[in-house]
Amino acid sequence: MSGDSERTVAPGVVPAPCASKVELRLSCRHLLDRDPLTKSDPSVVLLQQAQGQWLQVDRTEVVKSSLHPVFSKVFTMDYYFEEVQKLRFEVYDTHGPSGLSCQDDDFLGGMECTLGQIVAQKKMTRPLLLRFGRNAGKSTITVIAEDISGNNGYVELSFQARKLDDKDLFSKSDPFLELYRVNDDGSEQLVYRTEVVKNNLNPVWEPFKVSLNSLCSCEETRPLKCLVWDYDSRGKHDFIGDFTTTFAEMQKAFEEEQAQWDCVNAKYKQKKRNYKNSGVVILADLKLHRVHSFLDYIMGGCQIHCTVAIDFTASNGDPRNSCSLHHINPYQPNEYLRALVAVGEVCQDYDSDKRFSALGFGARIPPKYEVSHDFAINFNPEDDECEGIQGVVEAYQNCLPRVQLYGPTNVAPIISKVARMAAAEERTGEASQYYILLILTDGVVTDMSDTREAIVRASHLPMSVIIVGVGNADFTDMQILDGDDGILRSPRGEPALRDIVQFVPFRELKNASPAALAKCVLAEVPKQVVEYYSHKDLPPRSLGGQTGEAGPSSAP
């Protein structure tokens, strides 16, 4: 186990649909003490293996001067039952602010396992190992996993306090608050730790968000415990007081504008006859949010409208030649048809009229045979929609002998066209229609600057762009459009609001079944739909039943 493991950005990997999400909570015991005058200031780095290399995923906060830290930072991960997801936890004595770099930090030990092992055990404790597999003394790390797939809510809380006890001789207390959930076995699980407010007996702590699952295991009557401490830089925090409540009590008290609790120190209460409290803790704000799922929106009546855009540039080869990517063989569908049918048959189940807009680009089209980068392949500019995916297939096959393959490979016009439809939908202020643009192309786009600009604008709209690269061209430059490796920016430097592009080289999936192909190509769409409507704060139109006829009869 090495503390200086090489970390690289994982290349774009097409994920499979995830079975569930899990939260990981960490704590350590008996850490090595690397500081000569004080105790270690530990933090934990989480890494995940991707294609044989370790990718740094996240890092906990630093717990000052502690050899037995309990971290409040929660790692949320997608759990794939069918994959071996290798994880590495590395513990460091942190010098300076907790960032992504561990270069100047002292390695205290690490542990490798799989996410499946953690999930299966729910609570896993392992020894920490130094380099070459040596034990790091008696150091251990404990990882607790919780499934949050069924939870669709979170709460925003804001606490403040008044007239806290002064624990410092020459200044006022430096208070912070810890919120714990009481488990069924009586143990206490740290939910959140606030920041420290320096030199203040009437602190106002920053608001924070926490899932209902984390807060109370989605049981509103589960006991919660709040403790207030006076911060000590050496880790010997002074206890000010605590109180016990429930989330149900919090909500009721907040609604009645009586959300405050005596902060009580039990030792003082026993010793002092007139003791009342060590201050008062006030719940200044409580906001309960529901996080809607992809199926919430679909079952609420949101339609998925699919537009197909096909590359008719000359680099595909003469369709009359059997080597052409556009060659029609009645016994062996070409790559365009395979990708088109696999994706289209899934998408049409989410659109009540099952009509697809079918467009082409990069060809000379009749009657004047001028180059067009946005034409209806049914040659009806007034209505470019086809009946079902089979209608698109027929229009494609009928179109081939009527056009002259030409170029260049410009896709920005079609992205902008679909974006205009999505913009009209956005103005309705409802979660009623989401647009998917499926672009099938045999090469790198030639209008990259315009395409980046169009995608950045489209990232603000209810739409996603899926690009399938057919053939054996070098598609390396296309990865820039997929935001997995960083934030896509327009030529002017404007960042995309969200990642809406999924690029898939067909050759990596050509031996996959149509169902597997569709799952890979559409893997990111549910997340993108939820991200858009969540950002706009738009709930599903109807949670009680569907307003349209479409339904998830074949969920991707």
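Heads up, the Cβ atoms here are built off N, Cα and C, so glycines get one too.
Taken from Swiss-Prot, the feature domain 'C2 1' applies to 1-128, supported by sequence analysis. According to Swiss-Prot, the experimentally introduced change ASP33 to Asn is described as follows: Does not inhibit calcium-dependent translocation to the cell membrane; when associated with N-35; N-93 and N-104. ASP35 to Asn appears in Swiss-Prot as a published mutagenesis result, with the remark: Does not inhibit calcium-dependent translocation to the cell membrane; when associated with N-33; N-93 and N-104. The mutagenesis experiment ASP93 to Asn is recorded by Swiss-Prot, whose note states: Does not inhibit calcium-dependent translocation to the cell membrane; when associated with N-33; N-35 and N-104. The annotation that Swiss-Prot gives for the mutagenesis experiment ASP104 to Asn reads: Does not inhibit calcium-dependent translocation to the cell membrane; when associated with N-33; N-35 and N-93. For 135-262, the entry in Swiss-Prot reads domain 'C2 2'. Where Swiss-Prot documents ASP168 to Asn as a mutagenesis experiment, the accompanying text is: Inhibits strongly calcium-dependent translocation to the cell membrane. Inhibits strongly calcium-dependent translocation to the cell membrane; when associated with N-173. Leads to the constitutive (calcium-independent) attachment to the cell membrane; when associated with N-174; N-230 and N-232. Residues annotated as Ca(2+) 2 binding site in Swiss-Prot: ASP168, ASP230, ASP232, ASP238. According to Swiss-Prot, the mutagenesis experiment ASP174 to Asn carries the following note: Inhibits strongly calcium-dependent translocation to the cell membrane. Inhibits strongly calcium-dependent translocation to the cell membrane; when associated with N-167. Leads to the constitutive (calcium-independent) attachment to the cell membrane; when associated with N-167; N-230 and N-232. One mutagenesis experiment named in Swiss-Prot is ASP230 to Asn, and its note says Inhibits strongly calcium-dependent translocation to the cell membrane; when associated with N-231. Leads to the constitutive (calcium-independent) attachment to the cell membrane; when associated with N-167; N-174 and N-232. Quoted from Swiss-Prot for the published mutagenesis ASP232 to Asn: Does not inhibit calcium-dependent translocation to the cell membrane. Inhibits strongly calcium-dependent translocation to the cell membrane; when associated with N-229. Leads to the constitutive (calcium-independent) attachment to the cell membrane; when associated with N-168; N-174 and N-230. What Swiss-Prot lists as domain 'VWFA' is 305-504.
Distribution of Swiss-Prot features across the structure.
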residue	record	Cβ contacts under 8 Å, 6 or more apart
ASP33	mutagenesis position	LYS39, SER40, LEU67
ASP35	mutagenesis position	ASP41, SER65, ASP93
ASP168	mutagenesis position	ASP174, ASP230
ASP232	mutagenesis position	ASP238
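Taking each of the recorded positions ASP104, ASP238 in turn and counting other Cβ atoms within 10 Å of its Cβ gives the largest count for ASP238. Model confidence over the domain 'VWFA' (305-504) is summarised by a mean pLDDT of 92. Excluding the listed site residues ASP168, ASP230, ASP232, ASP238, the same chain places LYS167, SER173, ASP174, TRP229, TYR231, HIS237 with Cβ atoms within 8 Å of the centre of the Ca(2+) 2 site Cβ atoms. Under the three-state DSSP scheme, ASP238 (Ca(2+) 2 binding site) falls in the strand class.
Counted with DSSP, the domain 'C2 2' (135-262) comes out as 14 helix, 62 strand, 52 coil. The secondary structure of ASP33 (mutagenesis position), as reduced to three states from DSSP, is coil rather than helix or strand. Under the three-state DSSP scheme, ASP104 (mutagenesis position) falls in the coil class. Using a 10 Å radius centred on the Cβ of ASP230 (mutagenesis position) and all shown protein chains, the other Cβ atoms total 21.
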